[in-house]
Amino acid sequence: MAVRRALIVLAHAERTSFNYAMKEAAVEALKKKGWEVVESDLYAMNFNPLISRNDITGEPKDSENFQYPVESSLAYKEGRLSPDIVAEQKKLEAADLVIFQFPLYWFGVPAILKGWFERVLVAGFAYTYATMYDKGPFQNKKTLLSITTGGSGSMYSLQGVHGDMNVILWPIQSGILRFCGFQVLEPQLVYSIGHTPPDARVQVLEGWKKRLETVWEESPLYFAPSSLFDLNFQAGFLLKKEVQEEQKKNKFGLSVGHHLGKSIPADNQIKARK
């Protein structure tokens, strides 16, 4: 059987942090099960999160009206992206599983990780309008977010002051990962880590390692398949008419983002369908 390969992308500056401990636990657990593990420790690498003309070697197609999405896509096709971007793309291409380990900052990913997404996941490499979502280039890869928060789980609940965690996760899990084709697994959520005692932290790490023993067998989260949509500009990339009619019978929407003005399916971005 072919060896599985994992890429762990860490976005935390401190080696004494719980995020670093989670990364180390993941490396240990996966290697123990025979995985090859590659890391991208973004702060340790001093990864540049800023998109710019420097991401492209050679002359741009239009230097007077430089459009990064156009120029970076062309540079990818012509092999003119900067070496640091190419190195990350090669890691991503080789990986079967990608784990993103980070603290939740302002209801999103840290800036350095956002920059990694913007610079590495260029058009042509990670997506096109013809190959996106379940038709995306990474449709045979699995991914998951491993996140720590400052607030408690109740703060991110339906009645919590921060609002539903499912809604917070949607832009990342659907708008970035699923958009590129990934099968998105249930997120690993560690709430209120700053107020978690040492013995409980050990239990969290052990539970994380236990999960990773069988992570490849996990079912992904549900996202509305592209077959439900008319995927062309003339139709506006909308749900097919017959799908819209069929969905009128259902109490719940399809997902967090495709709620259709109805109640959102419970834990759509946290738990896989049984």
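Backbone N, Cα and C define each Cβ position, glycine as well.
Annotation source Swiss-Prot lists FAD binding site at His12, Phe18, Asn19, Gln67, Leu104, Tyr105, Trp106, Phe107, Thr148, Thr149, Gly150, Gly151, Tyr156, Arg201. The substrate binding site annotation in Swiss-Prot covers Ala126, Tyr127, Thr128. Looking at Swiss-Prot, you'll find the mutagenesis Tyr105 to Gln noted as follows: Decreases the catalytic efficiency toward menadione and nitrobenzene substrates. Here the residue is the original one, while Swiss-Prot reports the published mutagenesis Thr131 to Ala with the comment Decreases the catalytic efficiency toward menadione. Has no effect on the catalytic efficiency toward nitrobenzene substrate. Record note (Swiss-Prot) on the mutagenesis of Val161 to Asp: Destroys enzyme activity. What Swiss-Prot says about the mutagenesis result for Asp164 to Gln is this: Destroys enzyme activity. The mutagenesis experiment His195 to Ala is recorded by Swiss-Prot, whose note states: Induces a very low catalytic efficiency. The annotation that Swiss-Prot gives for the mutagenesis experiment Val204 to Ile reads: Has no effect on the catalytic efficiency toward menadione and nitrobenzene substrates. Among the sequence features in Swiss-Prot, the mutagenesis site Ser219 to Thr is noted as follows: Has no effect on the catalytic efficiency toward menadione and nitrobenzene substrates. For the mutagenesis result Leu239 to Met, the note given in Swiss-Prot is Has no effect on the catalytic efficiency toward menadione. Slightly decreases the catalytic efficiency toward nitrobenzene substrate.
Secondary structure at Tyr105 (mutagenesis position), as computed by DSSP, is strand. Reported as a whole number, the C-alpha separation between Val204 (mutagenesis position) and Ala126 (substrate binding site) equals 33 Å. In sequence order, Phe18, Asn19, Met22, Phe102, Pro103, Leu104, Val190, Tyr191, Ile193 are the residues of the chain that are 6 or more apart from Thr148 (FAD binding site) and have a CB within less than 8 Å of its CB. If you draw a 10 Å sphere around the CB of Trp106 (FAD binding site), it holds 7 other CB atoms from the protein chains shown. Each of the recorded positions Asn19, Thr131, Ser219 was ranked by the number of other C-beta atoms within 10 Å, and first place falls to Asn19. Between the recorded positions Tyr105, Tyr127, Tyr156, Tyr156 has the most other Cβ atoms inside 10 Å of its own Cβ, all protein chains included.
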